[in-house]
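Now, the feature entries from Swiss-Prot:
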VARIANT   Asp62 to Glu  In allele 2
MUTAGEN   Ile105 to Phe  Increases activity on norlanosterol and obtusifoliol
VARIANT   Ala117 to Ser  In allele 2
VARIANT   Glu160 to Lys  In allele 2
BINDING   Cys422  heme binding site
Amino acid sequence: MFIEAIVLALTALILYSVYSVKSFNTTRPTDPPVYPVTVPFLGHIVQFGKNPLEFMQRCKRDLKSGVFTISIGGQRVTIVGDPHEHSRFFSPRNEILSPREVYTIMTPVFGEGVAYAAPYPRMREQLNFLAEELTIAKFQNFVPAIQHEVRKFMAENWKEDEGVINLLEDCGAMIINTACQCLFGEDLRKRLNARHFAQLLSKMESSLIPAAVFMPWLLRLPLPQSARCREARAELQKILGEIIVAREKEEASKDNNTSDLLGGLLKAVYRDGTRMSLHEVCGMIVAAMFAGQHTSTITTSWSMLHLMHPKNKKWLDKLHKEIDEFPAQLNYDNVMDEMPFAERCVRESIRRDPPLLMVMRMVKAEVKVGSYVVPKGDIIACSPLLSHHDEEAFPNPRLWDPERDEKVDGAFIGFGAGVHKCIGQKFALLQVKTILATAFREYDFQLLRDEVPDPDYHTMVVGPTLNQCLVKYTRKKKLPS
């Protein structure tokens, strides 16, 4: 009886495997072309994970289409890899192309009822609150604060006249230090210094399972990192709660108008007249830092790595021509209005090696993309990595060329587009450009390998391979006046 049950189960499994492969490979005339599946359940996950750029380019080439469907863990994923069709992905409302289902993995980190785990009208209000705290009016004093933190870090960690550092690690520290200095009040920084905050974020990040986007059942596994995530978030919320109580006492006794990110979110009022809860405030602070920390770290690192490479000396010389004319203490206008080439360097680094491989949505209602109709139930994805390597839009795409312009309007999607365009774009540019200008004015750098590092596609947010980022720094003899 037992053997018969096993045979029956195996037979059912084999039949289902054959059915699933045949079902995926059989399409309607209006469906995007599919890249054939031969391995049931896993689909193309191994090929995609090994080298996503090479695999997606092969699909696009073999299928002769910039819009195509692959299978990842048994889930149909339709990729919009034609820059001409980007608007078809970024324009539809959340109710048609929904981010909630694919970003359920973030709920333990941000919290229930926050961002993608909130109803869409509430999510839009929360993002608007965050956007109001990242306006140009609030940026005016940020540049001196960023420079102060960068110089403080360099003085404490690059103590000798020359030495060897891991640039990716050091950029990560400078990004979190400068973000905390700009966005948090003094009371919050005293209770939650940048190092401690980075540790809490790391614990929360370690709980994420990227494959759960395509295989949601993975989220139900009782993994130990899930418990660590809950503990880290609870600790952060406890610290914020204590600071809020202390601020309320100060405000009762004197005029206290702390204008940091925490203060702004605490004053935010929903349309129904209610204020954000402590749980929601904590989630939005985590979301803001989570969204920016890795992407800005990676962008700063790539920009510096390319600029210090000998083959890019003409670009470094051009950067120096731009930044060396400014006083040692920069201001907002210097950074945002008078450094166009530095911004080109940053954007080209994002273009060549975008931190996010794909931006995804769940198709809730059939949507037309080009001559195809993407069926309900697909995950639809737009890949900055694939689109930024489109030969028509960006000829010779692996060449780092800050003076290139996109040949197809809307091809660059490094900061998103449409209704979900990155609300932290201006802060990120301010932060990265200030770090670049300060570091290259005061130090010379030498990459300790022949070529720029390879992208590490095994991390959730893709940056240069960590062990390839060793760099020699040399303090300049005389700082610019």
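Note that the numbers count up from 1, one per residue, in the order the chain is shown.
Cβ coordinates come from backbone N, Cα and C, glycine included.
Remember, predicted model here, so these are calculated numbers, not experimental data.
Locations of recorded Swiss-Prot features on the structure.
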| residue | record | Cβ contacts under 8 Å, 6 or more apart |
| --- | --- | --- |
| Asp62 | variant position | Tyr35 |
| Ala117 | variant position | Arg100, Thr104, Met106, Thr107, Phe110, Gly111 |
| Glu160 | variant position | Arg475 |
| Cys422 | heme binding site | Ala291, Phe415, Gly416, Ala428 |
